[in-house]
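Taken from Swiss-Prot as is:
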type	residues	note
ACT_SITE	D134	active site, proton acceptor
BINDING	L18, G19, Q20, G21, T22, Y23, G24, V25, V26, K41	ATP binding site
DOMAIN	12-292	domain 'Protein kinase'
MUTAGEN	Y23 to F	Abolishes phosphorylation by WEE1
MUTAGEN	K41 to R	Prevents autophosphorylation
MUTAGEN	S161 to A	Reduces phosphorylation by CDKF-1 by 20%. Abolishes phosphorylation by CDKF-1; when associated with A-167
MUTAGEN	T167 to A	Reduces phosphorylation by CDKF-1 by 80%. Abolishes phosphorylation by CDKF-1; when associated with A-161
Amino acid sequence: MPEQPKKVADRYLKQEVLGQGTYGVVFKATDTKTEQTVAIKKIRLGKQREGVNITALREIKMLKELKHPHIILLIDAFPHKENLHLVFEFMETDLEAVIRDSNIFLSPADIKSYLLMTFKGLAYCHDKWVLHRDMKPNNLLIGVDGQLKLADFGLARIFGSPNRKFTHQVFARWYRAPELLFGAKQYGAAVDVWAVACIFAELLLRRPFLQGNSDIDQLSKIFAAFGTPKADQWPDLTKLPDYVEYQFVPAPSLRSLFPAVSDDALDLLSKMFTYDPKARISIKQALEHRYFTSAPAPTDPAKLPKPVPKQDGKSSYGKHEAITVQSPPRKLRRVMPERGRVDSLKSHVDKDQQAPMSLDFTILAERPPNRPTITSADRSHLKRKLDLEFQ
């Protein structure tokens, strides 16, 4: 006999589980008042019922203020049985599932459509002085109508205040800008732009672009793709807290990494992957780039291809040939700094990994990747009274 739906706080009829994470579970439900299908994120509150972890508190605060067609709608929030429930509009899938599905052919017009929706949502955030700080394909949700929406604002912050410092341990590593990997604590919207550039590349390649297995290795992947930055490219590089000098590696042509893309797409990618965050194109400027006005026109979201649900949950990554960048000779790969600087940099490598003394410059791995999560971000809990009033 199938499991009977369970009611949550009387109004919502819980159905199947959609996913699980560190803090709780997301499940599909029906709003018995409106008959609307919704997604409910259940988050453990902890010992004090009035308390809430800081990530959930920030997400509620941000989403109550951000209202846009390409940002997920938070419908309701309520505590129930020592859990906090966040009620969102139901979204059918996410961009990661689209990229992974080898049965889906993504045309240049399809890719442009997904990027246009992503850029519009992020531009709205930046107009409101909000950094997302966790841009990645599985945080870009797609509805039954094909509309893409930014989700997961737990790491979002208000920016723009002079001298305000943030943690540099944000974003999943593969989407982390080089200034963050070098320990920058004062940064702005450019970090989101770099992450979206990585998503752009992932849509083109149908696999993650820069797959580092530590912060040091992530930098090696970036330098292999774009060359070691020079002083005239990034004047403030040596001032960053965790700066370490690397042996110069020449950049391959961007065309060699993306051989099939249009000149306009390649030009936009190069501007988004600019090393110096002060010179990196803004998301608003990116929306005005000729890539979005040149042919082909973006696909109507309602006509975008959708992934077929996989019963075994296996990834289709790893079925394509890897694109690699030739490494320089091992002894020239990195200039070894003083011992103290090495120890400083090692402190940013995951505890269960050793800082590699030689670096692998492969851009795309052959094996199915283990997608990293933000394990090093501040996960402390704050006990606060929670405003759950919705207009």
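Using N, Cα and C of the backbone, Cβ positions are placed for all residues, glycine too.
Where Swiss-Prot records a feature, it is marked here on the structure.
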residue	record	DSSP class
L18	ATP binding site	strand
Y23	mutagenesis position	coil
K41	mutagenesis position	strand
D134	active site, proton acceptor	coil
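Using a 10 Å Cβ-Cβ cutoff, D134 (active site, proton acceptor) registers 23 neighbours. Along the domain 'Protein kinase' (12-292), the predicted structure has mean pLDDT 92. In the shown protein chains, 20 other C-beta atoms lie within 10 A of the C-beta of G24 (ATP binding site). The distance from the Cα of K41 (mutagenesis position) to the Cα of V26 (ATP binding site) comes to 4 Å.
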